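The following features are taken from Swiss-Prot:
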type    : residues      : note
DOMAIN  : 103-172       : domain 'S4 RNA-binding'
MUTAGEN : SER82 to Leu  : In NAM9-1; suppressor for ocher mutations in mitochondrial DNA, possibly through decreasing the fidelity of translation
MUTAGEN : LEU109 to Phe : In MNA6-3; causes temperature-dependent loss of the 15S rRNA
MUTAGEN : ARG111 to Lys : In MNA6-1; causes temperature-dependent loss of the 15S rRNA
MUTAGEN : PRO424 to Leu : In MNA6-4; causes temperature-dependent loss of the 15S rRNA
MUTAGEN : PRO438 to Leu : In MNA6-2; causes temperature-dependent loss of the 15S rRNA
Amino acid sequence: MPRKANLLKSLARGRVRTSFNKYNLFNLYKKGGVDLKSKSLYQQKWTAKQETRAYHGEHLTEKRWQTVFKPKLDSVAQLDASLRGGEIKETPFLLQTFAVLEKRLDFALFRAMFASSVRQARQFILHGNVRVNGVKIKHPSYTLKPGDMFSVKPDKVLEALGAKKPSFQEALKIDKTQIVLWNKYVKEAKTEPKEVWEKKLENFEKMSDSNPKKLQFQEFLRQYNKNLESQQYNALKGCTQEGILRKLLNVEKEIGKSNNEPLSIDELKQGLPEIQDSQLLESLNNAYQEFFKSGEIRREIISKCQPDELISLATEMMNPNETTKKELSDGAKSALRSGKRIIAESVKLWTKNITDHFKTRMSDISDGSLTFDPKWAKNLKYHDPIKLSELEGDEPKARKLINLPWQKNYVYGRQDPKKPFFTPWKPRPFLSPFAILPHHLEISFKTCHAVYLRDPVARPGQSEVISPFDVPVHERAYMYYLRNGK
């Protein structure tokens, strides 16, 4: 039987445990070096034994630990001459004092970050959620051998490393606050869109490169640039002589009047709002006027044409057949030639215009810059406020009412109410200080499998046994257990 879990998280005692708990992190943070001065040798050994055993196998009774303790400590010897003649760091043999515990299945689960503590790993094993080499094992003390593969049910790993699932009442209160803040943000964005835009970019720029929000923003910028490149490709693909003439014919169809007067340059600008370059607009107007003089732009025909028919008509005007050429007068032929020449020049201008337009809109992922869009705030919508008294105890109704941009049709942290952890999943807070992967395990977090490669050993300058204590403390603890506590 394991020890009872009494005062494991006590801030007064300040013991460091094998746990990802936030109180344990605080104890680790405030923990100074173990004071071994002004103590007798036995007091030093006793203090070291207390501190190290609080971390290494605190759930094991002292009698059980002394049964498995091995005085022989494992290390490796350098067989080649690579270290000869240079400064060789001392091998910390005494950090191997508790290496025998690393072979246990419950410790291996914790070291592989499949459980948030050794006690939780023990619980997973006893409940039949762990397999070794495909066989269900229910013994936490099972000794792993080199080459053994162990696995845990993925849902259990998500529960162990995930954030706490809020209750329905807690989630509703958070959602109410989120809606108030969102409506405040929308109001500010609609009032001062440029200031809010620049403020958002500044916030992303100040974030560290490893911040998930910044990584998500950078991924958005990559997708944004990819979409712009696709739009640019399609725009350049349609930037041909026939394509430009089809656009002019389409403007004639939409804006053309019943009289025989050609469109003015202002009307042409109205029909082609994407053209901002005055030189290009003037060139297109000249081409249009020449084609209008040729008599090939007949409004009574164009007004009845479908989009596909406009493409065919533009192709015929650019490349008239022999029959059509014979029917044209010399003046019409001259006007067509002049129009085609101007259209050819316009293709170059339009291509440059498109390239420059998309180049200015492209974002720079390295510095997180994004061209301001004056219309961005128009798409933001206010969220209807919710009343907690009306939704209390009625989660399905609450799920339908929540419609925030980042949270649609579910209550905060309860996207899947059946799961025992926060959904959509996110890691528990203060996890990164404990994210230390050992050398003797090969881990796959995608499948929640790990391979026990070999027993942990000591090398020059390092030990593969993870411990918050230094060599002098382990030395006294080893001395204590070497004589069975005498």
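Note: Cβ is positioned from N, Cα and C throughout, glycine not excepted.
Positions of the features from Swiss-Prot, shown on the structure.
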{"residue": "LEU109", "record": "mutagenesis position", "DSSP (3 states)": "helix"}
{"residue": "PRO424", "record": "mutagenesis position", "DSSP (3 states)": "coil"}
{"residue": "PRO438", "record": "mutagenesis position", "DSSP (3 states)": "coil"}
Distance between ARG111 (mutagenesis position) and PRO424 (mutagenesis position) at the Cα atoms, whole Å?
25
Given the mutagenesis positions PRO424, PRO438, which one has the fewest other C-beta atoms within 10 angstroms of its C-beta?
PRO424
Per-region confidence, the domain 'S4 RNA-binding' (103-172) (mean pLDDT, whole number):
95
Could you tally the C-beta atoms, other than its own, that fall within 10 angstroms of the C-beta of LEU109 (mutagenesis position)?
28
Within 10 Å of the Cβ of ARG111 (mutagenesis position), how many other Cβ atoms can be counted across all chains shown?
24
To the nearest whole angstrom, state the Cα distance for the pair LEU109 (mutagenesis position) and PRO438 (mutagenesis position).
11
Helix, strand and coil totals (DSSP H, G, I; E, B; other) for the domain 'S4 RNA-binding' (103-172):
30 helix, 15 strand, 25 coil
How many Å lie between the Cα of PRO438 (mutagenesis position) and the Cα of PRO424 (mutagenesis position)?
29
